[in-house]
Each structure stands twice: as structure tokens, then as C-alpha cells.
Amino acid sequence: MFSWVSKDARRKKEPELFQTVAEGLRQLYAQKLLPLEEHYRFHEFHSPALEDADFDNKPMVLLVGQYSTGKTTFIRHLIEQDFPGMRIGPEPTTDSFIAVMHGPTEGVVPGNALVVDPRRPFRKLNAFGNAFLNRFMCAQLPNPVLDSISIIDTPGILSGEKQRISRGYDFAAVLEWFAERVDRIILLFDAHKLDISDEFSEVIKALKNHEDKIRVVLNKADQIETQQLMRVYGALMWSLGKIINTPEVVRVYIGSFWSHPLLIPDNRKLFEAEEQDLFKDIQSLPRNAALRKLNDLIKRARLAKVHAYIISSLKKEMPNVFGKESKKKELVNNLGEIYQKIEREHQISPGDFPSLRKMQELLQTQDFSKFQALKPKLLDTVDDMLANDIARLMVMVRQEESLMPSQVVKGGAFDGTMNGPFGHGYGEGAGEGIDDVEWVVGKDKPTYDEIFYTLSPVNGKITGANAKKEMVKSKLPNTVLGKIWKLADVDKDGLLDDEEFALANHLIKVKLEGHELPADLPPHLVPPSKRRHE
């Protein structure tokens with residue numbers, strides 16, 4: 001008796017089990033969020049429906065910049081290989097969107113074929129028409145870098161209204177479509193000719209809902225002197241501050257991202273450190289891909305909820321018979337007041353609402369009589385997903401991340417940053433002398449010995465109190481000096497002999513020169529007399 005009640009209750013109590021985060025996101029979207037989107041025509045206003053390929057695809061990196069800022073050369077530098085369809089030159093060369101992806105053989109897949117392939121995440125680009133699809137292709141090639149990530153090369157952004165109109169498709173809208181689905185957006189600027197055209201400003205503004213994905217690269221920085229570089233960097237930050245309206249400062253990487261010799265090598269160390277940081281950021285993408293997809297689904301769910309409230313409010317205000325057209329105009333003009341009313345009634349953050357101007361434009365062409373009234377059950381299902389299902393998936397995300405290596409992307413330029421004499425920081429700081437036969441501290445030991453014998457050694461060793469008097473002269477914080485003491489006291493007897501004291505001073509010098517201290521003492525820094533204990 002009442003078996004239908006018990007089944008329903010049991011279904012609510014038992015959480016759904018997923019094998020992977022991607023499978024969980026796919027099922028949650030199809031079962032809980034998609035019905036809300038379809039009921040309130042979300043896809044006509046904001047973004048096409050997600051497909052299976054959107055949840056399974058590799059992390060993607062989108063490169064955006066004005067012409068001749070080095071976008072295609074940047075890809076060539078990363079993968080260390082020419083790719084089909086690649087054109088490089090000082091004039092506007094890349095006139096297409098090129099998805100550089102892994103494939104068993106080299107080749108090009110045209111846009112019209114790409115958008116009918118269910119294994120690719122590009123099917124919804126069909127909506128931008130033939131003018132765009134004729135300017136879209138996939139360059140396939142076997143490459144170890146592309147095993148882990150895909151890279152989207154874009155046409156160089158030009159100045160002037162003529163070029164914008166002659167494209168034949170909405171360039172900013174296409175970029176916005178990609179921005180929703182990629183894991184990283186890299187904006188490239190040329191340090192030698194810094195200029196932000198009107199179209200580029202519009203493009204950056206179109207990406208404003210994805211600031212967390214944006215990184216900026218100031219490329220070709222080896223072509224200018226240090227003083228000029230500082231001025232260019234300041235001008236870039238000032239320009240970006242006017243376009244990207246966020247309190248946080250966007251991360252800018254400075255360098256020269258190609259394999260040619262540096263024209264002005266003054267800032268070589270800076271460029272190496274910046275390249276290393278950017279590579280680490282890109283290498284982290286596969287590890288963080290599941291979290292990014294989860295975050296994007298949450299953002300989409302919040303927008304879908306707000307959209308449902310907007311559409312149902314408009315439906316509620318519409319008359320049943322007469323004066324529909326005049327009422328529609330009135331509602332569109334007063335959409336800002338409807339936003340405020342929804343914000344108050346449902347305690348929704350202003351940041352969750354879509355652009356007022358864009359929404360007004362889209363509503364002009366809609367038939368309000370086809371809008372649906374509020375259906376609380378659909379909203380409750382999405383609320384339940386956000387409150388419970390997403391929390392369970394977060395646990396799975398952390399588990400999947402812990403099983404992945406920290407740097408998944410390998411091959412190409414990424415191999416050049418690995419261990420070896422040309423690895424970043426090799427032979428510097430605590431690594432100095434790593435390949436020397438002699439103990440690297442030995443060359444300065446006579447100087448340290450003079451200080452050591454003024455500190456009243458007993459049986460060839462000084463106490464911690466006496467060592468502290470000398471070590472604090474470095475003005476380093478006690479936390480740092482405490483770490484240096486632990487590293488230098490190799491035999492852990494609470495005292496320092498002459499070699500250990502020399503080692504402590506060497507580590508102080510390393511820190512004062514701006515290098516990090518090692519977590520454990522490297523073998524080449526162990527004093528010669530202690531090496532037999534190792």
C-alpha cells in the first residue's frame with residue numbers, strides 16, 4: 001500500500017552515484033538544469049544547450065589579440081612544430097579560427113564538417129552560419145602537448161569599422177561562445193607597438209563574465225630597453241584598468257615567446273621567470289579542468305534561475321487580450337525596475353543578472369505570449385542540485401585532482417623547463433655548486449671562520465645563543481633564521497661546528513639574494529665531514 005510514496009521518498013533520500021565528475025556533470029545538467037532552460041527559452045537568450053562533448057573535451061586555451069602580436073608564433077613555440085593552416089607574418093595573416101588539436105595524422109578538418117561531428121565540442125557553432133564556418137577549421141597533428149590540451153588560434157583584431165562589418169559574422173559573439181567553454185583565455189599584446197583598437201576593447205568587454213580565465217601576455221618584450229618596458233607595462237595596466245572593470249589586478253606575463261635569440265637580453269632572467277610562471281599555469285589546466293567545468297555549470301545554473309524569474313515576471317505582467325504590443329514596449333523599457341523587484345523578492349545578487357541592454361535588445365524580437373509562468377518545481381530541482389549534488393561532486397573533484405600529477409602537459413617547450421642545466425633556476429641560489437666537485441661553501445669558509453672563532457667555540461662548536469647573535473645581524477625574520485638553523489645543524493646536536501656555521505652563513509646569503517630556501521638540505525651542500533653520515 002502507498003508503494004508509490006515510498007519509492008518517491010527513497011529516490012529523494014538516495015544520492016545519485018557517479019563514476020567520474022564528467023559523468024556527474026553530464027547527468028545533472030540533462031536531468032535537472034536542462035528542463036529549466038528549455039521551459040524558459042534560455043538558449044534563445046544566452047547560450048546553446050550543452051552536449052556530451054562539452055563535458056568530456058580536453059582543456060582548451062583561447063588566444064586573442066590584435067594582428068601581428070604573435071598568437072600563431074606563440075602556439076608554434078608551445079608545441080615546437082608547424083601545424084596545418086599556420087601562417088606567420090607582420091601583416092594580418094591568420095584570417096580564420098583554427099582549433100589546434102591532437103590527431104593521429106596531420107590534416108585540416110573544415111568548419112562545416114567540424115560542426116556535425118558529435119565527438120567535438122563545436123556543434124553549436126552552426127548557429128553563426130556559413131560566413132563563420134568558412135573561416136573555421138581544425139588543424140590536427142600528433143603532438144605530445146596536444147595530448148593534454150587544445151589551443152584555439154583566432155584572427156588578428158583589426159582597427160576600424162570597415163573590417164568589423166566585412167567579417168560577415170558577429171566576431172565578439174563567437175569569442176564569447178568560446179570563452180564560455182575554454183579553460184584559459186590569453187590576451188596577447190605587442191610590447192613594441194602597444195595599441196588597443198575599438199574592436200579589441202569591445203572583445204575584452206565581451207569577455208567580462210570570464211575574468212577568472214583571463215591572463216595577459218606582453219609579448220615581444222625583448223625588442224625594447226628596460227626603461228621603455230616599464231613605461232609600456234604601465235600604459236598597458238592603465239588601459240586594461242579602463243576596460244576590465246574589476247578591483248583585482250589582471251595577471252600580466254612579460255616575455256618573448258618564440259625560439260629566436262633575444263634582441264635585447266637585459267631582462268633575460270625576468271623573461272625566464274615569467275615564461276616559467278605561464279607554463280605552470282597552462283600545465284595546471286588538465287588538473288583543474290573538472291573544477292572549471294563544475295564552476296561553469298554553477299554559473300550557468302544561477303543565470304538560468306534569474307532568467308526564469310525574468311521571463312515569468314514578464315508573462316505575469318502581460319494582458320490576456322488587448323494592448324499586448326504597447327505593454328511589451330513598456331515592459332522592455334522598464335526592465336531595470338523588474339530586475340530590482342526580482343532582486344528584492346528573491347534575494348539575488350545584482351551580479352547574477354544578465355546585461356540589461358543586451359536583454360532589452362533580445363526581448364524586442366520575442367513573442368511574450370509564448371513565455372511560461374513561474375514553475376516552482378523546476379527551480380526547486382535546480383536549488384537542490386546546487387545545494388546537494390554539487391557538494392558531492394566537489395568531493396569527487398578533489399579526489400580526481402589528487403590522483404593526477406601537478407604538471408600533466410608535457411612535450412614541446414614544456415620539456416625545456418624540466419630538470420637539467422637549462423631548467424629554471426638550475427645552479428642558482430641553493431642550487432649553486434650542484435655540479436662542482438668541491439664544496440661550494442668552501443670558497444667563502446675562511447671569511448666565516450674568522451667570525452666563528454670570535455664566538456667562543458667550546459670543543460670546536462658554538463652554542464645556539466652565540467650563533468643567534470651573529471645570524472640576527474642579517475635582519476632576516478626569526479622564522480627564516482629558524483629554518484636556516486635547522487638546515488645547517490646537520491648532525492642535530494643543537495650546536496654548530498665551523499662547517500655548519502659556514503653553511504648557515506651561505507644559506508643566509510642565498511636568502512638575502514632573493515632565492516628561496518630548500519625544504520631539505522641538498523646533498524651538494526652537506527659539509528664534507530658530515531657526508532659519511534648521510
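Backbone N, Cα and C define each Cβ position, glycine as well.
It should be emphasised that the depicted structure is a prediction, and the values quoted were computed from it without experimental measurement.
What Swiss-Prot records for 55-286 is domain 'Dynamin-type G', and it gives sequence analysis as the kind of evidence.
According to Swiss-Prot, the experimentally introduced change GLY65 to Arg is described as follows: Abolishes ATP-binding and localizes to cytoplasm. Secondary structure at GLY65 (mutagenesis position), taken from DSSP and collapsed to helix, strand or coil, is strand.
The mutagenesis experiment VAL203 to Pro is recorded by Swiss-Prot, whose note states: Greatly reduces oligomerization and interaction with RAB11FIP2. Residues near VAL203 (mutagenesis position) in space but far in sequence (CB under 8 A, at least 6 apart, same chain), listed by position: VAL64, ILE157, PHE171, ALA172, LEU175.
The feature domain 'EH' is assigned by Swiss-Prot to 444-532.
Around the Cβ of LYS468 (mutagenesis position), a 10 Å sphere holds 15 further Cβ atoms from the protein chains shown. Look at LYS468 (mutagenesis position): DSSP puts it in a helix. Recorded in Swiss-Prot as a mutagenesis result, LYS468 to Ala carries the remark: Loss of interaction with MICALL1.
Annotated domain 'EF-hand' per Swiss-Prot: 476-511, in sequence order, evidence recorded as sequence analysis. Restricting the average to the domain 'EF-hand' (476-511) gives a pLDDT of 92.
Taking Cβ-Cβ distances under 8 Å and a sequence separation of 6 or more, the neighbours of LYS483 (mutagenesis position) in its chain are LEU517. Swiss-Prot lists LYS483 to Glu among its mutagenesis entries, and the accompanying note reads: Loss of accumulation at the ciliary pocket. Loss of function in ciliogenesis. Loss of association with tubulovesicular structures and altered MICALL1 localization. No effect on MICALL1 localization; when associated with A-485.
The annotation that Swiss-Prot gives for the mutagenesis experiment TRP485 to Ala reads: Loss of accumulation at the ciliary pocket. Loss of function in ciliogenesis. Abolishes interaction with RAB11FIP2. No effect on MICALL1 localization; when associated with E-483. Other C-beta atoms found within 10 angstroms of the C-beta of TRP485 (mutagenesis position) number 19, with every protein chain shown included. Under DSSP, TRP485 (mutagenesis position) is assigned to a helix (H, G or I) in the three-state scheme.
Taking the Cβ of ASP493 (Ca(2+) binding site) as centre and 10 Å as the limit, one finds 10 other Cβ atoms among all the protein chains shown. Look at Swiss-Prot and you will find ASP489, ASP491, ASP493, GLU500 tagged as Ca(2+) binding site, backed by experimental evidence.
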Q.
Rank the binding-site residues ASP489, ASP491, GLU500 by how many other Cβ atoms lie within 10 Å of each Cβ and give me the one with the fewest.
A. ASP491
Q. Sequence-remote contacts (6 or more beyond its ends) of the domain 'EF-hand' (476-511), Cβ cut-off under 8 Å?
A. 429-430, 432, 440-442, 444-445, 448-449, 451-452, 455, 457, 460-464, 467-468, 517-518, 520-521, 525-530, 533
Q) Could you count the residues of the domain 'EF-hand' (476-511) that DSSP puts in helix, in strand and in coil? A) 25 helix, 2 strand, 9 coil
Q | Local Cβ density at GLY65 (mutagenesis position) - other Cβ atoms counted within 10 Å | A | 22
Q: Determine, from DSSP, whether VAL203 (mutagenesis position) sits in helix, strand or coil.
A: helix
